[in-house]
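Record features (Swiss-Prot):
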type: MUTAGEN; residues: Tyr73 to His; note: In RIO2-1; nuclear export of ribosomal 40S subunits impaired; when associated with V-186, H-210, D-364, G-371 and G-417
type: DOMAIN; residues: 95-257; note: domain 'Protein kinase'
type: MUTAGEN; residues: Lys105 to Ile; note: No change in activity
type: BINDING; residues: Lys123; note: ATP binding site
type: MUTAGEN; residues: Ile186 to Val; note: In RIO2-1; nuclear export of ribosomal 40S subunits impaired; when associated with H-73, H-210, D-364, G-371 and G-417
type: MUTAGEN; residues: Tyr210 to His; note: In RIO2-1; nuclear export of ribosomal 40S subunits impaired; when associated with H-73, V-186, D-364, G-371 and G-417
type: MUTAGEN; residues: His227 to Phe; note: No change in activity
type: MUTAGEN; residues: Asp229 to Ala; note: Decrease in activity
type: ACT_SITE; residues: Asp229; note: active site, proton acceptor
type: MUTAGEN; residues: Glu364 to Asp; note: In RIO2-1; nuclear export of ribosomal 40S subunits impaired; when associated with H-73, V-186, H-210, G-371 and G-417
type: MUTAGEN; residues: Asp371 to Gly; note: In RIO2-1; nuclear export of ribosomal 40S subunits impaired; when associated with H-73, V-186, H-210, D-364 and G-417
type: MUTAGEN; residues: Asp417 to Gly; note: In RIO2-1; nuclear export of ribosomal 40S subunits impaired; when associated with H-73, V-186, H-210, D-364 and G-371
Amino acid sequence: MKLDTSHMRYLTTDDFRVLQAVEQGSRSHEVVPTPLIHQISGMRSQSGTNRAISDLAKLSLISKMRNVKYDGYRLTYNGIDYLALKTMLNRDTVYSVGNTIGVGKESDIYKVSDKNGNPRVMKIHRLGRTSFHSVRNNRDYLKKSNQGANWMHLSRLAANKEYQFMSMLYSKGFKVPEPFDNSRHIVVMELIEGYPMRRLRKHKNIPKLYSDLMCFIVDLANSGLIHCDFNEFNIMIKDKLEDENDCGFVVIDFPQCISIQHQDADYYFQRDVDCIRRFFKKKLKYEPKPDSSMLDTEGFGDGYKYAYPDFKRDVKRTDNLDELVQASGFSKKHPGDRGLETAVESMRNAVYNSDDDMSNDEAEEENGEGDYSEEDEYYDSELDNESSEDDSEDAQEEENERIIEALSSGVENLKMDKLGNYILE
């Protein structure tokens, strides 16, 4: 779905009042009745409301539902885009929208700027659009949740959750983008001048980078959180270092974080570790071994006692960030978060297979190097189409390209299921 802001400047105050009324009515109605829209908007005349509704429908900001017993409308993704952008424009967070940086698993990424021309990144969450794993999996977890198909609401929750995670982590000194604003399903954050680690083939100090990444996983866990998607696609390598103490990377994509008290915390922690081990072994030919003769346990890899972190051995809680942001697994959630947790749970497991785990060196030798099936958070058109070493990886990449091509060319010709999910033939 492309972001089209060309009509935004022509919308009147009344148009936005009616659009916001549809949004508010959507909290209790799948299809918002026209009389309710008029009532919520506070418009003086019904004719003024009807005019605004007509204009908004022509711009596909709202849509009229067929085969319903009453005259009503529902908000579209274009409509909620406009509402979020309008809010950020009023806050002077976003002034202009630039080109698409890429298409992620459940989001679109744009380059934007503020009123002073400072470049930023705008991430638009679009849960339920099209799963990069399979459309069927998304439908499965929808049926299990029994929460309905209010993907806009889930996208809003995911964006708010990511903004909370980033704000808390940034304030604690973790290497994450600086968050600037959040409105509805959109998060605006710092633009990182760099590239995804998946493109990394040479580095001046590979052992240090490896150790720093492993320490990030442990430090995050010591603060109460596990990333759950810590891989080469969600790690940005910076073009320039700020100082000699700069580790040279920034971690992105946080909606799926869980608490270290989660019942599967050990599994997700080890999976994050294994993703880094596989990448360094496969692409950088770096595979450190444990060295019992070394006494230093402040890092991992060459020159240290341990080759990689272990959840039970290395994680020692020093902070309660999971409690502060109410991360999954810490406590019982408000009913409104259950649908989000179900959706994000599917995202966590969409492209991973438990057979790929490397709990020890023997398992690694038995299972081989493992597959690279995670998707890139930023699909850069300049990335080289590398030859895959595994047939399943080739198939996954081909599916991703097909989805991205369909999304980039528009969704007008795509069919939709009853829940509003786009289906690729």
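The count begins at 1 with the first shown residue.
Each residue, glycine too, has its Cβ placed from N, Cα and C.
Everything Swiss-Prot records as a feature, shown here on the structure.
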residue	record	Cβ within 10 Å
Tyr73	mutagenesis position	25
Lys105	mutagenesis position	24
Lys123	ATP binding site	25
Ile186	mutagenesis position	29
Tyr210	mutagenesis position	25
His227	mutagenesis position	24
Asp229	mutagenesis position	26
TODO: Could you state the whole-number distance in Å separating the C-alpha atoms of His227 (mutagenesis position) and the residue listed as 'ATP binding site'?
DONE: 18
Task: Proximal residue to the residue listed as 'ATP binding site' among mutagenesis positions Tyr73, Ile186, Asp229 (C-alpha distance) - done: Ile186
TODO: Report the mean pLDDT of the predicted model across the domain 'Protein kinase' (95-257), rounded to a whole number.
DONE: 86
TODO: Spatially speaking, which of the mutagenesis positions Tyr73, Lys105, Ile186, Tyr210 is closest to Asp229 (mutagenesis position)? Use C-alpha to C-alpha, please.
DONE: Lys105
Open item on the list: Between the Cα atoms of Lys105 (mutagenesis position) and Ile186 (mutagenesis position), what distance do you get, rounded to the nearest Å?
Closed with: 15
Open item on the list: For Lys123 (ATP binding site), which of the three DSSP-derived states applies: helix, strand, or coil?
Closed with: strand
